[in-house]
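This report refers to the structure that appears directly beneath it.
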Amino acid sequence: MKVHRMPKGVVLVGKAWEIRAKLKEYGRTFQYVKDWISKP
């Protein structure tokens, strides 16, 4: 599972179940993708 933060978005690389789990995990912390990519 790899997570690449780009200036305008996020690229998730992995199996479908890994990506769904990671999105749920980040969904608890960040409400919007904008918040996720602006975080240092």
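Cβ atoms here come from the backbone N, Cα and C positions, even for glycine.
Remember, predicted model here, so these are calculated numbers, not experimental data.
Listed in Swiss-Prot:
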type	residues	note
MUTAGEN	ARG20 to Asp	Disrupts interaction with FtsZ
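Sequence-distant contacts of ARG20 (mutagenesis position), defined by Cβ-Cβ distance under 8 angstroms and a gap of at least six in the same chain, do not exist. Reduced to three states, the DSSP call for ARG20 (mutagenesis position) is helix.
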